[in-house]
Amino acid sequence: MPRIMIKGGVWRNTEDEILKAAVMKYGKNQWSRIASLLHRKSAKQCKARWYEWLDPSIKKTEWSREEEEKLLHLAKLMPTQWRTIAPIIGRTAAQCLEHYEFLLDKAAQRDNEEETTDDPRKLKPGEIDPNPETKPARPDPIDMDEDELEMLSEARARLANTQGKKAKRKAREKQLEEARRLAALQKRRELRAAGIEIQKKRKRKRGVDYNAEIPFEKKPALGFYDTSEENYQALDADFRKLRQQDLDGELRSEKEGRDRKKDKQHLKRKKESDLPSAILQTSGVSEFTKKRSKLVLPAPQISDAELQEVVKVGQASEIARQTAEESGITNSASSTLLSEYNVTNNSVALRTPRTPASQDRILQEAQNLMALTNVDTPLKGGLNTPLHESDFSGVTPQRQVVQTPNTVLSTPFRTPSNGAEGLTPRSGTTPKPVINSTPGRTPLRDKLNINPEDGMADYSDPSYVKQMERESREHLRLGLLGLPAPKNDFEIVLPENAEKELEEREIDDTYIEDAADVDARKQAIRDAERVKEMKRMHKAVQKDLPRPSEVNETILRPLNVEPPLTDLQKSEELIKKEMITMLHYDLLHHPYEPSGNKKGKTVGFGTNNSEHITYLEHNPYEKFSKEELKKAQDVLVQEMEVVKQGMSHGELSSEAYNQVWEECYSQVLYLPGQSRYTRANLASKKDRIESLEKRLEINRGHMTTEAKRAAKMEKKMKILLGGYQSRAMGLMKQLNDLWDQIEQAHLELRTFEELKKHEDSAIPRRLECLKEDVQRQQEREKELQHRYADLLLEKETLKSKF
């Protein structure tokens with residue numbers, strides 16, 4: 001008895017690969033030919049396997065909640081129409097049907113109270129899968145059957161054969177056509193070489209013959225054109241960029257190596273700057289603790305004195321209330337004014353709000369569909385099948401309505417009545433008490449109705465606001481009218497200046513000046529004092545000019561000399577002595593610090609303070625007032641004018657002043673080793689070299705500083721003017737192009753003008769030549785006509801003779 005092969009069953013990995021390769025070769029229409037490669041599958045099964053599992057457009061991810069809700073609603077609207085439902089959801093029909101049955105089975109388990117985590121659609125041992133085309137492929141066994149190996153080798157051979165009978169026939173026809181064309185071409189060439197032209201017979205084509213005509217051809221207008229751009233320029237091939245590493249791009253290993261190198265450098269810099277964080281990072285701690293910043297709290301709103309006053313008032317009200325209770329006064333006025341404020345009002349239970357109970361809409365819809373599926377015939381009558389309340393809100397995703405938070409309504413002296421603290425109140429809603437919530441602050445005990453409940457108030461309506469103001473004003477007026485008449489009249493009379501003093505005292509008592517303002521005012525006072533003190537100092541100190549580090553007292557002349565000093569010499573000695581005293585005072589109180597040692601320690605200055613103090617004790621320094629200094633300055637100015645007139649000194653020009661200054665400055669030399677100035681003619685060669693080296697170093701420092709400053713300014717100007725520069729370059733290029741066009745147009749204009757002149761001069765000559773040629777041709781034609789007539793006559797004569 002022959003072996004009967006029943007096609008079908010579980011798909012294997014080898015069969016899936018053969019099916020995909022066959023679809024790539026034969027397409028999605030020749031399923032019989034594709035099935036001939038698979039001995040155990042039919043054409044229908046191959047087609048189902050492709051469209052239900054192997055197609056790359058099939059979605060195989062987990063079902064989302066929105067897709068499940070959409071599936072249940074569409075199944076309710078279009079039952080059993082899975083081919084229509086599938087493209088709406090984005091799944092296959094088999095997937096939709098399978099998941100729908102899965103949801104129904106899950107709902108049935110829920111009704112039967114069988115809470116199991118297993119899939120209800122899972123096959124039990126011994127069951128056969130009715131739809132193997134929608135399941136993943138089974139791995140291939142290590143030892144295949146002979147039939148499977150034969151099928152695999154046959155499929156490999158057939159799929160690898162791309163030259164079938166039809167392909168060979170097409171190739172042969174193509175070769176014959178090419179040989180026929182070459183033979184005809186060779187024949188035409190040989191005939192053309194023999195002097196015989198054969199016109200090629202072309203079949204008349206409908207439409208445009210693209211081999212003979214140029215479609216959409218636009219012939220250029222007659223004239224002269226620039227053909228410089230049409231010249232072919234050979235490309236300068238850069239063979240360095242055609243290397244393999246340039247074509248392949250940067251390798252991943254090279255990029256990772258560069259990144260690792262950057263990380264090492266970054267870690268090295270981090271170790272130098274921030275060692276603790278680098279240690280934490282290298283030890284494997286990814287999230288190390290940050291440095292805690294200093295806690296900055298706002299200033300207290302209530303001072304200690306005010307707090308003590310509140311405590312005293314509370315104690316006084318408590319004593320008054322106890323006195324009223326002991327005396328037996330229990331009227332409404334006393335109970336209202338003297339209310340209890342010690343015990344916290346716990347009218348609202350301290351309960352944590354529980355999570356609102358939510359319902360599983362997918363489970364409800366599945367239960368409804370299962371109940372509608374199992375409903376009895378309506379001929380029996382009775383009640384309808386009980387269903388859960390549902391709607392079509394699950395077709396689209398649900399969005400939560402967000403209310404705008406209102407910080408104005410969350411003030412500490414207002415308790416909202418609708419339980420929505422900090423949200424915009426909705427008009428027209430019923431106020432609800434705050435239930436099942438833990439209060440966020442101490443509830444207000446407002447026995448005097450100072451803060452009335454206004455949760456229902458609509459403050460956006462101006463008419464309502466005006467009405468509330470009018471009612472409160474009327475209520476206040478009625479309350480004031482109800483007050484008892486005063487028993488005693490008092491009149492307080494203030495003195496005339498008491499109001500101003502009272503206002504000033506109130507301002508001084510209430511206003512507390514800020515610490516920053518106090519510091520700023522003190523700093524301004526100190527700056528003013530410093531400026532005033534600086535004005536009383538010497539001009540050299542005020543302008544921070546270089547001053548000598550040592551005082552040369554040998555410039556003074558001895559008093560007991562022969563011959564004795566004159567009055568002018570004595571005056572000069574007094575001036576020198578005062579100058580030496582001023583130098584000692586400045587070196588003691590205002591030592592000079594060179595610009596290079598501003599931040600560091602001053603070297604060689606201020607070390608002889610004891611010497612200066614001793615000298616100033618014997619020769620005290622006298623300070624003068626501002627008026628005395630002004631008088632002395634006026635006297636000096638007058639003396640300078642007298643000397644200028646007496647010496648006939650005119651106005652000195654800047655060139656002459658600079659020349660004199662350069663000559664004087666060239667005679668002075670600074671010795672860096674001794675930190676002093678001396679005359680150039682008294683210095684040695686070594687001192688001159690050291691001085692010049694110091695000057696060169698200073699000049700280089702100035703050059704470096706100015707270069708850095710210039711670089712910063714250049715960078716800043718480049719940022720500011722970069723756009724303008726690029727715009728200017730673009731405009732300059734456009735301007736140059738326009739000038740070139742103008743010159744070219746001018747050159748063409750001159751060329752055409754010259755051409756017109758030549759043509760105007762040549763046209764008459766051409767006309768004369770043409771007229772002569774025509775006249776000559778006419779005469780020749782007449783001669784030929786006469787000759788033709790003679791020949792005809794001679795012909796007739798000969799005919800008549802013979």
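In case you wondered, yes, glycine gets a Cβ from its N, Cα and C as well.
Nothing has been swapped: the model has the original residues at all the noted spots.
Here Swiss-Prot flags 1-56 as domain 'HTH myb-type 1'.
Secondary structure at Trp31 (mutagenesis position), as computed by DSSP, is helix. Quoted from Swiss-Prot, the note on the mutagenesis of Trp31 to Gly is: Abolishes DNA-binding; when associated with G-53 and G-82.
The mutagenesis experiment Trp53 to Gly is recorded by Swiss-Prot, whose note states: Abolishes DNA-binding; when associated with G-31 and G-82. In the structure as shown, the Cβ atom of Trp53 (mutagenesis position) sits within 10 Å of 21 other Cβ atoms. In the three-state DSSP classification, Trp53 (mutagenesis position) falls within a helix.
Among the features that Swiss-Prot reports, domain 'HTH myb-type 2' is placed at 57-108.
Annotation for Trp82 (mutagenesis position): same-chain Cβ neighbours under 8 Å, separated by at least 6 residues, are Ala93, Ala94, Cys96, Leu97. One mutagenesis experiment catalogued in Swiss-Prot, Trp82 to Gly, is accompanied by this note: Abolishes DNA-binding; when associated with G-31 and G-53.
Sequence-distant contacts of Thr227 (mutagenesis position), defined as residues of its own chain at least six apart whose C-beta falls under 8 angstroms from its C-beta, are absent. Among the sequence features in Swiss-Prot, the mutagenesis site Thr227 to Ala is noted as follows: Abolishes phosphorylation. No effect on homodimerization nor on nuclear localization; when associated with A-303; A-358; A-385; A-404; A-411; A-417; A-424 and A-438.
Annotation of the mutagenesis experiment Ser417 to Ala in Swiss-Prot: Abolishes phosphorylation. No effect on homodimerization nor on nuclear localization; when associated with A-227; A-303; A-358; A-385; A-404; A-411; A-424 and A-438.
Thr438 to Ala appears in Swiss-Prot as a published mutagenesis result, with the remark: Abolishes phosphorylation. Markedly diminished pre-mRNA splicing activity; when associated with A-411. No effect on homodimerization nor on nuclear localization; when associated with A-227; A-303; A-358; A-385; A-404; A-411; A-417 and A-424.
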Which whole-number value in Å describes the distance between the Cα atoms of Trp53 (mutagenesis position) and Trp31 (mutagenesis position)?
16
Three-state secondary structure, which DSSP defines for Thr227 (mutagenesis position):
coil
Look up Trp82 (mutagenesis position) in the DSSP assignment and reduce it to helix, strand or coil.
helix
Other than its own, how many Cβ atoms are within 10 Å of the Cβ belonging to Trp31 (mutagenesis position)?
20
